[in-house]
Amino acid sequence: MQGKPRIAVIGAGLGGTAGAALMARAGFNVRLYEQAPAFSRLGAGIHLGPNVMKIMRRIGIEDELNRQGSHPDYWYSRDWQSGAELARIPLGDYAVSHYGATYLTVHRGDFHALMTAALPAGLLQFNKRLTRVDEDDDVVRLHFADGSVEEAEIVIGADGVNSRLREHLLGAELPKYTGYVAHRAVFPTPLDSGSLPFDMCVKWWSDDRHMMVYFVTGKRDEIYYVTGVPEQQWDMGKSWVPSSKAEMRAAFAGWHPTVQALIEATPEVSKWPLLERDPLPLWSRGRIVLLGDACHPMKPHMAQGAAMAIEDAAMLTRIFEQTGLQDHAAAFRLYEDNRAERASRVQRVSHDNTWLRTNENPDWCFGYDVYAEPLVEGRRAAA
């Protein structure tokens, strides 16, 4: 092997892009491979808590995110019918003073575009769908659908819930359908809301379903909602299907007038299955390591799924900087030791869908700083 060890990141979602950006800034020889032909502004929003914004500071896009995003003063939880306040979690200025970074909501596509723009030229390659993986003691060979073959000494699987690299490590297994779907819609903020309580960030709760609503721009001219609604079956051959205003009316019949107004203002809505996996017995083997949904997919009910992938990427970069890449097995063990317990906790709480329904202390989540956490060894077995 000549020159620096080569790192290949498979999957340019939020976790993979963050990892490639951080590793490039740290001086590693990294390439990022994405199966899509290009990116578009997909219709979804995202929460970026202080735990993520501190990582964006390292990538160099914190200020622009703060300009583009919406900064809610509180996370509200409300009763589905009466609108009564169930919880009010301070964010806004409190997040800055207490956690050391902002809490914002933003359009997922805008966030992804900023991270992608932070990558060095030529690092990201599109139209790279992974079809086969060969490995020996010294190198991993990545075979793509376009006929190309790339080699790397380290391969990072950031390729999502249906990860090809997870399948290579552990065998083929479909993720679990949880019995819930998420309806998603992004659209211009209704102008005729009158006196209805359009909170900047609110989750409406009933016993068996919910709707999370927030602005995705600093101008508050675009609003997003995502639901959790029970649905007995899902065709696992489909990643999503169109929904409709009629389906939304039926799912949320009798809900508060604010929810009804949002439904009536919805031009288009899609429906997605909520998928999970049991915690994996391993996150790495040989020269391959997983991050994000490839190893711990979760329901979105804490708004922390992407955050966990980004934290994984930051921790892996931090450990590579500390240990170097020659003893990759030791680096991977240290990564699991310092990520598996937290990711599993977030996965459990997300599954239970109890997060911030009452006035609880979110410090363990929002106050986490991947760069300040003391590194520990041997904790993986306890996760």
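Placed from the backbone N, Cα and C atoms, the Cβ positions cover glycine too.
The noted changes are left out; the structure has the residues it started with.
Taken verbatim from Swiss-Prot:
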- His47: active site, proton acceptor (ACT_SITE)
- Tyr214: active site, proton acceptor (ACT_SITE)
- Gly15, Glu34, Gln35, His47, Arg108, Leu130, Asp293, Ala306, Ala307: FAD binding site (BINDING)
- His47 to Glu: Almost complete loss of 6-HNA hydroxylation activity (0.02% of wild-type). Ability to oxidize NADH is also greatly diminished (MUTAGEN)
- Cys201 to Ala: No significant loss of 6-HNA hydroxylation activity (MUTAGEN)
- His210 to Ala: No significant loss of 6-HNA hydroxylation activity (MUTAGEN)
- Tyr224 to Phe: No significant loss of 6-HNA hydroxylation activity (MUTAGEN)
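Cα of Ala307 (FAD binding site) to Cα of His47 (mutagenesis position): a distance of 9 Å.
In the three-state DSSP classification, Gln35 (FAD binding site) falls within coil. The binding residues for FAD are recorded as Gly15, Glu34, Gln35, His47, Arg108, Leu130, Asp293, Ala306, Ala307; their greatest pairwise CA distance is 30 Å. According to its DSSP assignment, His47 (mutagenesis position) is in a strand. Ranking the recorded positions Cys201, His210, Tyr214, Tyr224 by the distance of their Cα atoms from the Cα of Gln35 (FAD binding site) places Tyr224 first. Comparing C-alpha positions, Cys201 (mutagenesis position) sits nearest to Tyr214 among the recorded positions Gly15, Arg108, Tyr214, Asp293. The two recorded residues Tyr214 (active site, proton acceptor) and Arg108 (FAD binding site) have their Cα atoms spaced 12 Å from each other. Of all the recorded positions listed here (His47, Arg108, Asp293), His47 has the Cα closest to the Cα of His210 (mutagenesis position). Reduced to three states, the DSSP call for Gly15 (FAD binding site) is helix.
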